[in-house]
Amino acid sequence: MKKIAIAAITATSILALSACSSGDKEVIAKTDAGDVTKGELYTNMKKTAGASVLTQLVQEKVLDKKYKVSDKEIDNKLKEYKTQLGDQYTALEKQYGKDYLKEQVKYELLTQKAAKDNIKVTDADIKEYWEGLKGKIRASHILVADKKTAEEVEKKLKKGEKFEDLAKEYSTDSSASKGGDLGWFAKEGQMDETFSKAAFKLKTGEVSDPVKTQYGYHIIKKTEERGKYDDMKKELKSEVLEQKLNDNAAVQEAVQKVMKKADIEVKDKDLKDTFNTSSTSNSTSSSSSNSK
């Protein structure tokens, strides 16, 4: 959810930099103390945001040459963000335009593909993750506001409609875009107590009756419990990779592996060291963002 909002902040810097040039003396603000020119704005914008903007523009060109992102992938990601962000997404689209958000999502997807190509998942990583699943289950849910809607969903499930499809159609939870999947969780401390008790009573594959909590009415499906390591290894490898893809520092490190193979030469003397320091600065800023 944060990524598209961060992209919008980057948008402000890129649009401002592209709107003026260092040699432009056109006055854009007048005061009793003196005027401010486009050139002064450009110089100051370059000092504060030039390196990060240049990094994104160059990375996108390099990654776009090596990896391909389809229009369908972009549209699906935008739909996911729209579901997650709601009114915030509408505000971003109104402020920056759909085309710009598409471009930012394309950059994000290119980055993910580079990360998948360069991030390694070891057997030790998988074993550690498997050990951490002890006592946990995996479940999905459909959250609705009232009992009547819950009963309507329940009827459709009994008629054979897919749980995942109904979650996407009816659920008001952010997990809707993932078919209601909540991932793995323990019996205590992670979920609403009433919800957790109902989920842990289910057999794998079983669907609950509507369960009322402070959030509304849930229909819960237990999808998995921890099995033997060898039986789960392939599936868990994908889950561990997904976790690593959500680690911005790991993603930036993976992207830098691609960038190091590109023949990058920065002509601007003020920005010539951008790609000597961008790896460190990006990782640091990403880690800071995650900790907030």
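Each residue's number is its place along the chain shown, starting with 1.
Backbone N, Cα and C define each Cβ position, glycine as well.
Record note (Swiss-Prot), mutagenesis Cys20 to Tyr: Abolishes lipid modification of the protein. The unchanged residue is displayed.
The domain 'PpiC' annotation in Swiss-Prot covers 134-224.
Applying an 8 A CB threshold to same-chain residues 6+ apart, the list for Phe163 (mutagenesis position) reads Ser140, Ile142, Leu157, Gly179, Gly180, Val207, Lys221. For Phe163 to Tyr, Swiss-Prot lists a mutagenesis experiment annotated as follows: No effect on secretion of proteins and on growth.
Looking at Swiss-Prot, the entry for mutagenesis of Asp173 to Ala says: Decrease in PPIase activity. No effect on secretion of proteins and on growth. Its Cβ placed at the centre, Asp173 (mutagenesis position) has 18 other Cβ atoms within 10 Å.
Mutagenesis annotation in Swiss-Prot: Ser175 to Pro, described as No effect on secretion of proteins and on growth; the structure shown retains the original residue. Of all Cβ atoms in the shown protein chains, 20 besides its own fall within 10 Å of the Cβ of Ser175 (mutagenesis position).
Here Swiss-Prot notes a mutagenesis experiment, Gly216 to Ala, with the remark: Decreased secretion of proteins; no effect on growth. The DSSP secondary structure for Gly216 (mutagenesis position) is strand. The local packing around Gly216 (mutagenesis position), expressed as other Cβ atoms within 10 Å of its Cβ over all shown chains, amounts to 18.
In sequence order, His141, Ile142, Leu143, Ala150, Phe195, Ala198, Ser208, Pro210, Val211, Lys212 make up the list of same-chain residues 6 or more apart from His218 (mutagenesis position) whose Cβ falls under 8 Å from its Cβ. Quoted from Swiss-Prot, the note on the mutagenesis of His218 to Ala is: Decreased secretion of proteins; no effect on growth.
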Helix-strand-coil residue split for the domain 'PpiC' (134-224), DSSP-based: 34 helix, 28 strand, 29 coil
Overall pLDDT for the domain 'PpiC' (134-224), taken as the rounded mean: 96
Euclidean distance between Cα atoms of Gly216 (mutagenesis position) and Asp173 (mutagenesis position), Å: 10
Cα distance (Å, whole number) from Gly216 (mutagenesis position) to Ser175 (mutagenesis position): 15
